[in-house]
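Sequence annotations record features per position, and here Swiss-Prot assigns domain 'Pyruvate carboxyltransferase' to 85-359 based on sequence analysis. For the published mutagenesis Gly263 to Glu, Swiss-Prot gives the following note: In gsm2-1; loss of activity and lack of C6, C7 and C8 aliphatic glucosinolates. Swiss-Prot lists Arg17 to Pro among its natural variants, and the accompanying note reads: In strain: cv. Bl-0, cv. Di-G, cv. Ema-1, cv. Ka-0, cv. Landsberg erecta, cv. Lip-0, cv. No-0, cv. Petergof, cv. Sei-0, cv. Sorbo, cv. Tsu-1, cv. Wl-0 and cv.Pla-0. Where Swiss-Prot documents Phe46 to Leu as a natural variant, the accompanying text is: In strain: cv. Sorbo. Among the natural variants that Swiss-Prot reports, Met68 to Val is described with the note: In strain: cv. Bl-0, cv. Di-G, cv. Landsberg erecta and cv. Petergof. One natural variant named in Swiss-Prot is Val156 to Ala, and its note says In strain: cv. Ka-0, cv. Lip-0, cv. No-0, cv. Sei-0, cv. Tsu-1 and cv. Wl-0. Quoted from Swiss-Prot, the note on natural variant Ile241 to Leu is: In strain: cv. Bl-0, cv. Di-G, cv. Ka-0, cv. Landsberg erecta, cv. Lip-0, cv. No-0, cv. Petergof, cv. Sei-0, cv. Tsu-1 and cv. Wl-0.
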Amino acid sequence: MASLLLTSSSMITTSCRSMVLRSGLPIGSSFPSLRLTRPYDKATLFVSCCSAESKKVATSATDLKPIMERRPEYIPNKLPHKNYVRVLDTTLRDGEQSPGAALTPPQKLEIARQLAKLRVDIMEVGFPVSSEEEFEAIKTIAKTVGNEVDEETGYVPVICGIARCKKRDIEATWEALKYAKRPRVMLFTSTSEIHMKYKLKKTKEEVIEMAVNSVKYAKSLGFKDIQFGCEDGGRTEKDFICKILGESIKAGATTVGFADTVGINMPQEFGELVAYVIENTPGADDIVFAIHCHNDLGVATANTISGICAGARQVEVTINGIGERSGNAPLEEVVMALKCRGESLMDGVYTKIDSRQIMATSKMVQEHTGMYVQPHKPIVGDNCFVHESGIHQDGILKNRSTYEILSPEDVGIVKSENSGIVLGKLSGRHAVKDRLKELGYEISDEKFNDIFSRYRELTKDKKRITDADLKALVVNGAEISSEKLNSKGINDLMSSPQISAVV
């Protein structure tokens with residue numbers, strides 16, 4: 001373990017530059033020395049894509065007990081370790097801005113409770129000034145979820161509300177959140193030339209004054225945890241970002257950062273921008289730096305990872321990546337990327353998310369918003385841990401790691417040994433015979449040749465072969481045609497179940 005520790009700035013710079021090279025960024029990128037360390041005991045942290053913790057038996061995500069590890073003291077502007085990444089989930093604010101994704105107050109509360117099970121550091125739960133119903137929903141979350149402290153671990157989420165740099169916004173946010181144990185206000189204003197000219201109609205100096213006055217006002221109301229962010233930071237002059245963030249820090253902000261609001265940045269330029277801003281913002285060593293990426297060009301996850309590699313230590317994400325237009329960086333993708341490659345490729349950056357709650361959270365958000373993910377959506381799609389190709393199925397049956405870099409149990413999917421196998425026209429003999437054995441049939445080689453031949457015929461008519469189809473092939477023999485197997489009378493064919501037949 002000692003040989004893995006990074007003990008000098010020069011060593012870390014070399015490591016980061018090696019990582020930049022492997023990720024396609026130029027060697028000359030101005031990544032700062034991050035002074036990363038690994039304070040944890042390697043045996044208690046996930047050191048590969050598949051964790052030992054995920055192997056514990058459970059029937060559903062709700063059966064999984066929280067990982068009982070004492071949380072360090074929460075200090076708004078300080079991290080427990082340089083390589084710890086805070087996760088701010090904004091499903092209940094930015095996610096709800098997805099067209100058609102409006103949530104009722106009870107739904108928001110239920111999702112907030114599930115986010116707490118997921119162990120997000122901060123949950124941004126809405127825009128208090130926007131309506132009376134929104135205000136009351138946020139206040140309810142602050143009073144309940146915001147005060148539910150886990151006595152064993154000390155965990156309680158930070159409850160955050162967003163506010164423009166306007167007094168009435170800040171006042172409404174304080175009134176809604178003051179009941180929480182850890183309230184935070186998320187202040188923002190536009191900083192790009194196009195936004196300042198056409199939206200705000202203000203000069204740079206006026207925008208800086210707005211930001212500074214808002215931070216000071218939030219502090220005067222009682223906020224000790226104050227975040228300031230640049231809207232449309234991805235199209236803002238980098239020196240202006242440094243200037244306004246530096247002034248916000250001086251005024252009392254504890255977390256600062258910027259958003260790629262329109263999703264225009266590419267991973268290389270985004271990482272370089274983050275590195276430049278951290279390196280050149282006065283007071284950056286005294287705060288936590290945050291990033292917020294949108295997915296208009298399909299690179300929100302990549303940009304978020306690039307930003308982390310450049311020194312950002314708070315990521316703003318949503319469940320399933322829902323959000324304005326094409327959405328935000330998905331929490332599940334960012335978290336599992338860090339869990340899978342954070343140790344080996346990114347100098348040990350990590351989160352405290354209980355990834356075993358990911359699937360349950362994803363399903364809940366899908367149900368409540370009506371926004372269902374595509375089957376091949378990374379991490380939470382129905383096909384993520386499913387294999388149909390015969391070559392892949394053969395490998396999976398021998399050892400799951402041949403074609404799976406993550407364990408399904410890591411994200412809360414409880415599977416039997418071979419339940420990731422889907423039978424179809426690409427499936428091979430090994431997978432079909434193995435499934436028949438699972439169903440209780442010991443098939444002779446001669447009989448199996450006949451069954452497999454008819455199985456092939458059946459796949460011409462059906463995209464996926466079910467257990468009922470397989471049972472019919474065994475029980476009824478050659479006289480059962482594929483046409484009959486596809487008929488509504490399939491259950492009639494299976495009137496006498498075969499539990500442990502020898503054919």
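Every residue gets a Cβ built from N, Cα and C, even glycine.
Here the original residues stay in place, and none of the substitutions has been built in.
This view paints the features noted in Swiss-Prot onto the structure.
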residue	record	Cβ neighbours (10 Å)
Met68	variant position	8
Val156	variant position	18
Ile241	variant position	23
Gly263	mutagenesis position	23
Cα-to-Cα gap, Gly263 (mutagenesis position) vs Ile241 (variant position), nearest whole Å: 17
Secondary-structure category, per DSSP, in which Met68 (variant position) falls: coil
Mapped DSSP class for Ile241 (variant position), helix or strand or coil: helix
Cα-Cα distance linking Met68 (variant position) and Val156 (variant position), given in Å to the nearest integer: 13
Integer Cα-Cα distance in angstrom, Ile241 (variant position) to Met68 (variant position): 40
